[in-house]
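Asker: Swiss-Prot feature annotations, pasted as is:
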- Lys45 to Arg: Decreased stability of the protein, probably due inability to interact with TBL1X; when associated with R-71. Abolishes sumoylation; when associated with R-71 (MUTAGEN)
- Lys71 to Arg: Decreased stability of the protein, probably due inability to interact with TBL1X; when associated with R-45. Abolishes sumoylation; when associated with R-45 (MUTAGEN)
- Lys254 to Ala: Increased stability due to impaired ubiquitination; when associated with A-300 and A-327 (MUTAGEN)
- Lys300 to Ala: Increased stability due to impaired ubiquitination; when associated with A-254 and A-327 (MUTAGEN)
- Arg312 to Ala: Abolished methylation; when associated with A-323 (MUTAGEN)
- Arg323 to Ala: Promotes ubiquitination and degradation by the proteasome. Abolished methylation; when associated with A-312 (MUTAGEN)
- Lys327 to Ala: Increased stability due to impaired ubiquitination; when associated with A-254 and A-300 (MUTAGEN)
Amino acid sequence: MPALLERPKLSNAMARALHRHIMMERERKRQEEEEVDKMMEQKMKEEQERRKKKEMEERMSLEETKEQILKLQEKLSALQEEKHQLFLQLKKVLHEEEKRRRKEQSDLTTLTSAAYQQSLTVHTGTHLLSMQGSPGGHNRPGTLMAADRAKQMFGPQVLTTRHYVGSAAAFAGTPEHGQFQGSPGGAYGTAQPPPHYGPTQPAYSPSQQLRAPSAFPAVQYLSQPQPQPYAVHGHFQPTQTGFLQPGSTLSLQKQMEHANQQTSFSDSSSLRPMHPQALHPAPGLLASPQLPVQIQAAGKSGFATTSQPGPRLPFIQHSQNPRFYHK
């Protein structure tokens, strides 16, 4: 049977120490609980304070809010008014600046125009003085300028044409023009009908002026200078005998045909027959000098002459090779 062990009896000191220890532990636990309770109470108080504050914020009246809105609106209106005043001031400054700039520009334009007029007056006076020159040659530059202006306006050379002479006196002394259409027994000193030119023969008035560069291709008789002065200028009728004797007509006609076959100078259309009087004129008709006849024919024929005429050939005789130039 097991033996029973008896607990030894505690001494008084040990019993008091154990009692103290237990009491301290209890006290410590109670303090901890109290601290926890205090913390919980503090938290609850803080929570209540937050709730109260929130409730107070929620309890704020609508009038206070309206008052705040009115204050903000007044502040905004003041800012807008200040902005408007600044804008008006800026506009005024810009307008004044524009007026000042226009005034300066107008003053500058006035000064520039005045200076330009003054310089133009001085330049014109200097130019007139340089043009006048010395007193001895005062009128000469103006005359030369007028002459140059006239040359520029009217060309270097002006040709004056006139109607073709209707009288046979213009061709007096030239044996080639002795066979005009008229009475068989008419003399050269009497008036005869004008020679019959081509259907497209141009007629010009005495007052009409033709410039030299453009006159030559326009008139069909103003061509290049021909080597002969006695060219036939129209259609003539070879049926009139004139001053030839009947015995020599046949031989002269044969010579003329032979010459027409040999020559290489012909018109664009056909060779016009020439009267035998042009080859073998009467001895009485050759009494007048040929030089005045040429001058008279050139002056009265109505054809415009150039400043440099072509070479003049003497009258063709029977001994020379007969070549005829027809217009």
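Just so you know, glycine gets a Cβ as well, placed from its N, Cα and C.
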Asker: Could you list the residues of the same chain, at least six apart in sequence, whose Cβ is under 8 A from the Cβ of Lys71 (mutagenesis position)?
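Answerer: Lys71 (mutagenesis position) has no long-range Cβ partners.
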Asker: Taking only the Cα atoms, work out how far Lys45 (mutagenesis position) lies from Lys254 (mutagenesis position), in Å, as a whole number.
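Answerer: It is 167 Å, counting Cα to Cα.
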Asker: Could you tally the C-beta atoms, other than its own, that fall within 10 angstroms of the C-beta of Lys254 (mutagenesis position)?
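Answerer: That number is 11.
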